[in-house]
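Only one structure is covered here, and it is reproduced in the block below.
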Amino acid sequence: MSYDYHQNWGRDGGPRSSGGGYGGGPAGGHGGNRGSGGGGGGGGGGRGGRGRHPGHLKGREIGMWYAKKQGQKNKEAERQERAVVHMDERREEQIVQLLNSVQAKNDKESEAQISWFAPEDHGYGTEVSTKNTPCSENKLDIQEKKLINQEKKMFRIRNRSYIDRDSEYLLQENEPDGTLDQKLLEDLQKKKNDLRYIEMQHFREKLPSYGMQKELVNLIDNHQVTVISGETGCGKTTQVTQFILDNYIERGKGSACRIVCTQPRRISAISVAERVAAERAESCGSGNSTGYQIRLQSRLPRKQGSILYCTTGIILQWLQSDPYLSSVSHIVLDEIHERNLQSDVLMTVVKDLLNFRSDLKVILMSATLNAEKFSEYFGNCPMIHIPGFTFPVVEYLLEDVIEKIRYVPEQKEHRSQFKRGFMQGHVNRQEKEEKEAIYKERWPDYVRELRRRYSASTVDVIEMMEDDKVDLNLIVALIRYIVLEEEDGAILVFLPGWDNISTLHDLLMSQVMFKSDKFLIIPLHSLMPTVNQTQVFKRTPPGVRKIVIATNIAETSITIDDVVYVIDGGKIKETHFDTQNNISTMSAEWVSKANAKQRKGRAGRVQPGHCYHLYNGLRASLLDDYQLPEILRTPLEELCLQIKILRLGGIAYFLSRLMDPPSNEAVLLSIRHLMELNALDKQEELTPLGVHLARLPVEPHIGKMILFGALFCCLDPVLTIAASLSFKDPFVIPLGKEKIADARRKELAKDTRSDHLTVVNAFEGWEEARRRGFRYEKDYCWEYFLSSNTLQMLHNMKGQFAEHLLGAGFVSSRNPKDPESNINSDNEKIIKAVICAGLYPKVAKIRLNLGKKRKMVKVYTKTDGLVAVHPKSVNVEQTDFHYNWLIYHLKMRTSSIYLYDCTEVSPYCLLFFGGDISIQKDNDQETIAVDEWIVFQSPARIAHLVKELRKELDILLQEKIESPHPVDWNDTKSRDCAVLSAIIDLIKTQEKATPRNFPPRFQDGYYS
């Protein structure tokens, strides 16, 4: 219930609701609640006494009667469980005085204020009604002036003089320089006498691409866009850029050449740049010809006559500062067949850019299978193919493997052949359904064909096996066969995820054979400690066989030279976004033909190899050519903001021009979410908040959390949380030590009931250990199962975020630990409130279920009903919560719907940083609700005070976003300081103050 007041605030003179004024009644009164749901035990008529159903009901009606009665019980239980929002008399009087003091100022301003949290009621397009109002022309003039002022503010925000550190290299001029041209030519000629260069030249000459150098250079010179396709190992990534640069230098035009080559992964950008530098007998970066730039890390080449390898995101960042990429002569988009979201967007941007940069050369490099599609997208531009350089690889399908090793599964019962088939997980795609129908239709004919070519026992096993599961026992049997019957060589096993990798590792280690020092078994996954994974690149001593168990990271991101045998499990973990239910899903999908080809190629790098595909021939014939492009299976909010900050036009229009446009439903859902976040106005233009969020290199909700961390002066811990959510948390899980790792994580959690604060505690403990020296840092990471590399990355990201905030004016120092930005960093509840401000409306309700044996907690969301906290969370076994609400970062459906990264939050967190507030009465219970479903008990006068204080917060936050500057906490008489202090005080003192539980401290040789 809203209230338009014209009187002073006070305990007896406050706004009155339909239920009366503020005069009497205790702040948390419950009188009469229990009576409302009692009585009526036999009120159903007939023989319904003692809670039994009426006698005239039959069959389904009886069930419905009991269901209705249970629903009433649940509703009443929920009423009784509601937390009470209260404040003591002293704070109530202080807030009344505060609201009175700002009343006069607010009366002079328009009442059409913008709420960050309830854009349905207020927005940038809100109009003040002028009908039947005296002096309406004057009001219209005022509104026009406000709109003009708004445009001026937007101009200032957009054009604030701040250049991201990652963009500095691009903005260096690239003018032709005759003196430099001559020097570059002389340096290249000298290199040809350098023994290191000569040695590398011998290697380069063996690559298939080297023999096509003239043809490639001529094609690029004579066309604005060229598509180059080639197999793995042909040399296209390392050689084409060098061909272009050397051609320019030899023609005396070296200073005019500045090549930028994009890579889909950080590791690729670094490794390729270092390889090219080595081939040119140079060190990487240091002002030489070749360098790299990835987020927060770079070794930059010289300004002109150079090659820069960078991640795709770096170029998208550059476009904010220079939309024409005016200093770049050649842009090479590599690995475009992977179809990640950023590369798809960049292709469309570059396609538009060609209309303004006739001098820009664009080279698209892809695997062979779909080069034609890219050529068509760029107006049928010319294509050229470079043959691969791999040894022959013998391929086997599932039926071949079973016949070869005579495998018999443990389970003898006949399987349900078509239980799920192509419809893995919950991915509801029409193509998958169609392929499932085809598979089912063709299966009988395929079995008859198998019986003509394979033994009866093999066909029986094929029919017996579960088609939708990876048979790990089969993989163990196949590895044993290779070890005992085949020649030496490393074995690479592809599995979809951590659970499969862990289980296979355990199965192997349970056998005496694999426990010996004749085997080196290496799991390869992002959750594994990096130090263990470095062994994967080292060749083993004679007599030792290496077995690598990996996800699809080993398809393209890394090369293991000594692999001879590849076991393709046939599955890949893929994330999709269900627009109808607004939920991400992750499931094990069948690999595509492109995946299978990449996996096969891993076996033939240094000698002839073998590839075992663990799916049958019918399945192989129906595999998709490629994985679904990322743009079609991911939320689009961050991309929508990028489109607007780059001024690429209307969101839906731009996205419709991509090679594979996302669905209208996905686009509209993302736009709606951004409007709810108040990042876009009703005309789909960026709001001041939207501009700031678009410039932060994170997802919008995390960006909002960062801004609130600055405004509420708890910057350092909030930046740690933001970095972790946008990159990954620093925890690792060594195989066999999962339970110990979980215990250590809960130890770091202390009593916070927060995954987010657990990461903060881990990070702060690492910082303290690092200050003491390398040995202490190493011991700390070892004891708490932390990755020092990830922690260092989080540290670097925090510095980048602070740079953004300084450039935008939100803080006065680029140091995340600046005391002025961390006044409230030692209070857990303020940090939780800021987490809530960023992640809302990702809220779940906790309900305690008192079972006969032990307490249990059930968790519900508004849209999904019953969900589960992810097993990795510190809250997974928690039953003693202070409050009934969790805020979470990610909701994903796998085997169940899981909440990832969750934190317990208090009522005041949700009231001040949640959605729209309403004041209601539920029977005899006075309530205050957030978005109508998060309901608390509250006396009416307290509810009105909270609602009015929230309005003041919304006004203040909007002013801070439009004109960013740090809060002056010393100016206690200012409105900003008074409003924020009052809210902080309420959050800090609800129930009882909760001091931060700090990370383990090093004492007497131990962390405690």
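Glycine too: its Cβ is placed from the backbone N, Cα and C atoms.
Quoted from Swiss-Prot, the note attached to the mutagenesis of P54 to G states: Reduces G4-RNA binding; when associated with A-57, A-59, A-62 and A-63. Using a 10 Å radius centred on the Cβ of P54 (mutagenesis position) and all shown protein chains, the other Cβ atoms total 16.
In this structure, G55 (mutagenesis position) belongs to neither helix nor strand by DSSP; it is coil. Other C-beta atoms found within 10 angstroms of the C-beta of G55 (mutagenesis position) number 11, with every protein chain shown included. Experimental mutagenesis is annotated in Swiss-Prot for G55 to L, with the remark: Inhibits G4-DNA-binding; when associated with L-59 and L-63.
Sequence-distant neighbours of L57 (mutagenesis position) (same chain, 6+ apart, CB under 8 A from its CB) are W65. Experimental mutagenesis is annotated in Swiss-Prot for L57 to A, with the remark: Reduces G4-RNA-binding; when associated with G-54, A-59, A-62 and A-63.
Among the mutagenesis entries in Swiss-Prot is G59 to L, noted as: Inhibits G4-DNA-binding; when associated with L-55 and L-63.
Swiss-Prot gives this note for the published mutagenesis G59 to A: Reduces G4-RNA-binding; when associated with G-54, A-57, A-62 and A-63. Cβ neighbour count for G59 (mutagenesis position) (all protein chains, 10 Å cutoff from its Cβ): 7.
Swiss-Prot lists G59 to P among its mutagenesis entries, and the accompanying note reads: Greatly reduces G4-RNA-binding; when associated with P-63.
What Swiss-Prot notes for the published mutagenesis of I62 to A is this: Reduces G4-RNA-binding; when associated with G-54, A-57, A-59 and A-63. In the three-state DSSP scheme, I62 (mutagenesis position) is classed as helix.
Under mutagenesis, Swiss-Prot gives G63 to A with this note: Reduces G4-RNA-binding; when associated with G-54, A-57, A-59 and A-62. Using a 10 Å Cβ-Cβ cutoff, G63 (mutagenesis position) registers 11 neighbours.
G63 to P appears in Swiss-Prot as a published mutagenesis result, with the remark: Greatly reduces G4-RNA-binding; when associated with P-59.
G63 to L appears in Swiss-Prot as a published mutagenesis result, with the remark: Inhibits G4-DNA-binding; when associated with L-55 and L-59.
Over all protein chains present, the Cβ of W65 (mutagenesis position) has 16 other Cβ atoms lying within 10 Å. Among the sequence features in Swiss-Prot, the mutagenesis site W65 to A is noted as follows: Does not inhibit G4-DNA-binding; when associated with A-66.
Record note (Swiss-Prot), mutagenesis Y66 to A: Does not inhibit G4-DNA-binding; when associated with A-65. The unchanged residue is displayed.
Summarising the annotation, Swiss-Prot assigns domain 'Helicase ATP-binding' to 217-387 and lists sequence analysis as the type of evidence.
Annotation note: G233 (ATP binding site) sits in a coil segment as assigned by DSSP. Neighbour count (other Cβ atoms within 10 Å of the Cβ, all protein chains): 19 for G233 (ATP binding site). According to Swiss-Prot, the ATP binding site annotation covers G233, C234, G235, K236, T237, T238, S557, R602, A603, G604, R605.
Among the mutagenesis entries in Swiss-Prot is E335 to A, noted as: Loss of ATPase activity; results in an increased in G4-DNA- and G4-RNA-binding stabilities, increases localization in cytoplasmic stress granules and loss of mRNA deadenylation and mRNA decay.
A coil conformation is recorded for E335 (mutagenesis position) in the three-state DSSP classification, outside any helix or strand. Here Swiss-Prot flags E335, H337 as Mg(2+) binding site.
The binding-site residues examined here are H337, R605; by Cβ neighbour count within 10 Å, the least packed of them is R605. When the Cα atoms are compared, I62 (mutagenesis position) and H337 (Mg(2+) binding site) turn out to be 59 Å apart. Once Cβ contacts within 10 Å are tallied over all protein chains shown, the recorded positions I62, A603 are led by A603. Only E335, of the recorded positions Y66, E335, H337, have a C-alpha within 10 angstroms of the C-alpha of T237 (ATP binding site). When the recorded positions Y66, G235, T237, E335 are scored by other C-beta atoms within 10 Å, T237 scores highest. Over the domain 'Helicase C-terminal' (477-647), the average per-residue pLDDT in this prediction is 87. In space, H337 is the closest of the binding-site residues G233, H337, A603, R605 to Y66 (mutagenesis position), judged by Cα positions. G63 (mutagenesis position) sits 12 Å from P54 (mutagenesis position), taking the C-alpha atoms as the reference points.
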